Amino acid sequence: MAIIPLAQLNELTISSSSSSFLTKSISSHSLHSSCICASSRISQFRGGFSKRRSDSTRSKSMRLRCSFSPMESARIKVIGVGGGGNNAVNRMISSGLQSVDFYAINTDSQALLQSSAENPLQIGELLTRGLGTGGNPLLGEQAAEESKDAIANALKGSDLVFITAGMGGGTGSGAAPVVAQISKDAGYLTVGVVTYPFSFEGRKRSLQALEAIEKLQKNVDTLIVIPNDRLLDIADEQTPLQDAFLLADDVLRQGVQGISDIITIPGLVNVDFADVKAVMKDSGTAMLGVGVSSSKNRAEEAAEQATLAPLIGSSIQSATGVVYNITGGKDITLQEVNRVSQVVTSLADPSANIIFGAVVDDRYTGEIHVTIIATGFSQSFQKTLLTDPRAAKLLDKMGSSGQQENKGMSLPHQKQSPSTISTKSSSPRRLFF
């Protein structure tokens, strides 16, 4: 429970008046719906007019006590499907992602033994006998159909369901669309966060991934696809293959955590589930941007890196909805939150539905993390980015140069150095997928 002196609270609301967007968000989400004055509690639980009057007088010198947690939080479940999805779930668990129920779904019984999820679920026992699908998406789909009741039971009671998987294999590609259909038919907000395979994994795997993504798109509210090839732009040339796949798992984690933290972690700016649902319900293809900085101008740099990474010049301007999360340590200031918000809102379409959260986490002292989910893109736009890297690079250049021209800004858009992969680097990092 956060305790904020009343005088400090007044200063906070006054000082933020220069930014109507930020003031509106704080007043409508944090202060209006989540703050409970200590004097109100005293009046409620102690009888007698004179007693209440006395207590009210005494409470003037008291601090304002605010609870930033809703009485009943949204129930969030993360479903890792197949080997890639199971690995991503393990990564999320080891990173300390909280207030989320984790499930691991697989046809391979041995793989499930390696899962850290508290809820492992083997599917297609009669069909595959626990031996996997051999990379055949059709078997993955049939296995999920065989275990539909078990999957539906696992999803029961959800508000938000994340389905994470590596596209291109058998179980992930085949079963993930079935899991998504069960979730969406039940009325849960369903978000897919999946990877598209590296080019070196072969054409067959890429084609299977595209087919799976098309099926998945029809059964989710929002779909975030992360092309693994883009990780090559930020990874050191000496990065071991195993570490490259770990990096892919970590990007999946950031996509899930960027959304779930907004809902579940008590923050400076509190956003409820209904806000997130308004932006992500039936919103189609989405893109993920991440910026991290610990420099002197960390707020601006983290925001710029999250928004000016490849394709953001085109992407955020044409997005119908934007969800972004600002995370920092106890040293993060209101002005820094305001500066991040100014960067994002200046680049977004004025008609876009924009919501954001600001979270304090001791683990991020000295750093500011900005995660952006931009929604509302067509499936054809996404397919172009996945299948035509040259077109993607062209859009990147056009977006970057056009952004600087149109906005009158001279923002850096440089190729990442290998050192930026370190989470403790003083220079900003960026990812956008």
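Using N, Cα and C of the backbone, Cβ positions are placed for all residues, glycine too.
Feature annotation from Swiss-Prot assigns GTP binding site to GLY83, GLY84, GLY85, ASN86, ASN87, GLY170, THR171, GLY172, GLU201, ARG205, ASP249. Quoting Swiss-Prot on the mutagenesis of ASP159 to Asn: Forms long filaments with impaired midplastidial localization, heterogeneous chloroplast population, one greatly enlarged with numerous smaller chloroplasts per cell. Swiss-Prot lists GLY267 to Arg among its mutagenesis entries, and the accompanying note reads: In pmi4; reduced accumulation with impaired midplastidial localization in rings and filaments, giant chloroplasts, and altered chloroplast movements in response to blue light. Among the mutagenesis experiments that Swiss-Prot reports, ASP275 to Ala is described with the note: Impaired GTPase activity. In Swiss-Prot, a mutagenesis experiment is listed as GLY366 to Ala, annotated with the note In arc10; forms long filaments, heterogeneous chloroplast population, one greatly enlarged with numerous smaller chloroplasts per cell.
Annotated features taken from Swiss-Prot, shown on the structure.
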{"residue": "GLY83", "record": "GTP binding site", "DSSP class": "helix"}
{"residue": "ASP159", "record": "mutagenesis position", "DSSP class": "coil"}
{"residue": "THR171", "record": "GTP binding site", "DSSP class": "helix"}
{"residue": "GLU201", "record": "GTP binding site", "DSSP class": "helix"}
{"residue": "ASP249", "record": "GTP binding site", "DSSP class": "helix"}
{"residue": "GLY267", "record": "mutagenesis position", "DSSP class": "strand"}
{"residue": "ASP275", "record": "mutagenesis position", "DSSP class": "helix"}
{"residue": "GLY366", "record": "mutagenesis position", "DSSP class": "coil"}
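The GTP site in the record is lined by GLY83, GLY84, GLY85, ASN86, ASN87, GLY170, THR171, GLY172, GLU201, ARG205, ASP249, and its two most distant CA atoms lie 19 Å apart. For ASP275 (mutagenesis position) paired with GLY85 (GTP binding site), the C-alpha to C-alpha distance reads 27 Å. When the C-alpha distances from ASN87 (GTP binding site) to the mutagenesis positions ASP159, GLY267, GLY366 are tabulated, the minimum falls on ASP159. Comparing Cβ neighbour counts within 10 Å across the recorded positions GLY83, GLY267, GLY366, the minimum falls on GLY366. Considering only the recorded positions GLU201, ASP275, the Cβ with the fewest other Cβ atoms within 10 Å is that of GLU201. Counting other Cβ atoms within 10 Å of each Cβ, the recorded positions ASP159, ASP249 show the lowest value at ASP159. Between the CA atoms of GLY366 (mutagenesis position) and GLY267 (mutagenesis position) there is a gap of 17 Å. Closest to ASP159 (mutagenesis position) in space, going by CA atoms and restricting to the recorded positions GLY83, THR171, ASP249, GLY267, is GLY267.
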